[in-house]
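Enquirer: Supplied in structure tokens, the structure appears directly below.
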Amino acid sequence: MDDLFPLIFPSEPAQASGPYVEIIEQPKQRGMRFRYKCEGRSAGSIPGERSTDTTKTHPTIKINGYTGPGTVRISLVTKDPPHRPHPHELVGKDCRDGYYEADLCPDRSIHSFQNLGIQCVKKRDLEQAISQRIQTNNNPFHVPIEEQRGDYDLNAVRLCFQVTVRDPAGRPLLLTPVLSHPIFDNRAPNTAELKICRVNRNSGSCLGGDEIFLLCDKVQKEDIEVYFTGPGWEARGSFSQADVHRQVAIVFRTPPYADPSLQAPVRVSMQLRRPSDRELSEPMEFQYLPDTDDRHRIEEKRKRTYETFKSIMKKSPFNGPTEPRPPTRRIAVPTRNSTSVPKPAPQPYTFPASLSTINFDEFSPMLLPSGQISNQALALAPSSAPVLAQTMVPSSAMVPLAQPPAPAPVLTPGPPQSLSAPVPKSTQAGEGTLSEALLHLQFDADEDLGALLGNSTDPGVFTDLASVDNSEFQQLLNQGVSMSHSTAEPMLMEYPEAITRLVTGSQRPPDPAPTPLGTSGLPNGLSGDEDFSSIADMDFSALLSQISS
């Protein structure tokens, strides 16, 4: 009630007809923090009650009925009467011994004080501060010394303005002291400014019971309540002291609205209220909604989302005119579809069929006399060795082929095929080409093989096969086979060169030029000039046994 007395009963001047002091800008009661001396920083400036973030005001007084020289003293006194000198002190420009004193401008009647700060003292320095007030005669209301001992409210002070002017005779005239509204320290929860910082929701059912989380500045859990007010209605949120978390958060449930059968939303005010001094925070809007089955407010969220989507689409730069646009003109441009000839796929290196792929059943119609062939001749046709790809040149004794030969087959590396059983005709392309060619040949049993190979019997050119070392020749063949398996491509010229070197008995000559296709020779690597008595002397059974081994 003491805070309301200056508003209801304003202080009257001591002399109605004489000068008096009036406070036209009160100091701001809350929001300022009292600073300790040990903090080593300025205590700030006391703002005016109408001060904002953009417009700063300060405590201001007006001396009515007087213009001229004078002095003013501003000191701190207690909030409650008797107004004793307060142990806190004013600091700033023109401040000493805990109070402010300066001369007034004689040309003005309104005076503002911008550089006033409040510095608080510790409880252990309380007695020393009171003794200093008594020694400096800082006692505006002349409170006896015995009454100055006792408890002090260190979280609230008042400003006391004492103005001294000159009377017509030039003597000092002390005007009646004037007190300001209380100023509270913002550090103390019981006197700090109440402020709602944030809530998780600002609407609820008219039946109440909705849980709300509220964040605020420091409050005292035993001296705080959530206050709802509306037109002709007021209520309080329900919570316990345990629902106040660290003085900065409150979890409460909303009270039911006065009209439970609400049909339209109603807006009310929600505030923090301190019962001890009836201090209220700035109001925050809260909306009571009609009770429906939609407890989770799905329809409300859907409508809000729809409205947001509509507003976005209206502002969208891609939202063009609704008139149908003319069709886009299209120009026919001829295109040339060039059919690219596909490149031929790389073909693997081909080899003619070896003796292992010949179907010897085809030789049954042929009448060949029995004979023996030397072991050296049998070694000329190994089953696993590749054969030189060479075109056979028909001689005068050969009959032309009835049909062109098939393409040479691809040599597939692998183990030699067993010839213990009859070898069937191969179905692959190119297999059995040599056998088909031999099938269409007609031999005379009395015809000399040398005539077929070139009719050359010069001993200086050819050497008898009996002089060939079979073991050395077999070793060379084995080396050729291993080389053909280890390398990517078979060495086709390995066997003819080795045979020539062994037959002639000379060292390996330098690589000769490629042999022309017209050169006489056999596909198994024998030179066409080698002399056999007759092809009928060849024992094919011995040849087959040698191939199978």
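Placed from the backbone N, Cα and C atoms, the Cβ positions cover glycine too.
Sequence unchanged from the original; the noted substitutions are absent.
Sequence annotations record features per position, and here Swiss-Prot assigns domain 'RHD' to 19-306 based on sequence analysis. According to Swiss-Prot, the experimentally introduced change Cys38 to Ser is described as follows: Abolishes sulfhydration and impairs interaction with RPS3. Quoted from Swiss-Prot, the note on mutagenesis experiment Ser281 to Ala or Glu is: Abolishes DNA-binding and transcriptional activity. Here Swiss-Prot notes a mutagenesis experiment, Lys310 to Arg, with the remark: Abolishes monomethylation by SETD6 and interaction with EHMT1.
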Enquirer: Could you tally the C-beta atoms, other than its own, that fall within 10 angstroms of the C-beta of Ser281 (mutagenesis position)?
Expert: 20
Enquirer: Specify the count of other C-beta atoms within 10 Å of the C-beta of Cys38 (mutagenesis position).
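Expert: Step by step: centre on the Cβ of Cys38 (mutagenesis position), count other Cβ atoms within 10 Å, giving 6.
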Enquirer: Calculate the per-residue pLDDT averaged over the domain 'RHD' (19-306) and state the result as an integer.
Expert: 90
Enquirer: Should Cys38 (mutagenesis position) be counted as helix, strand, or coil on the basis of DSSP?
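Expert: In three-state terms, Cys38 (mutagenesis position) counts as helix.
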Enquirer: Hey, how far is Cys38 (mutagenesis position) from Ser281 (mutagenesis position), Cα to Cα, in Å?
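Expert: Computed Cα spacing between Cys38 (mutagenesis position) and Ser281 (mutagenesis position) is 32 Å.
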Enquirer: Which of the three DSSP states, helix, strand or coil, fits Ser281 (mutagenesis position)?
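Expert: Going by the DSSP assignment, Ser281 (mutagenesis position) belongs to neither helix nor strand, so it counts as coil.
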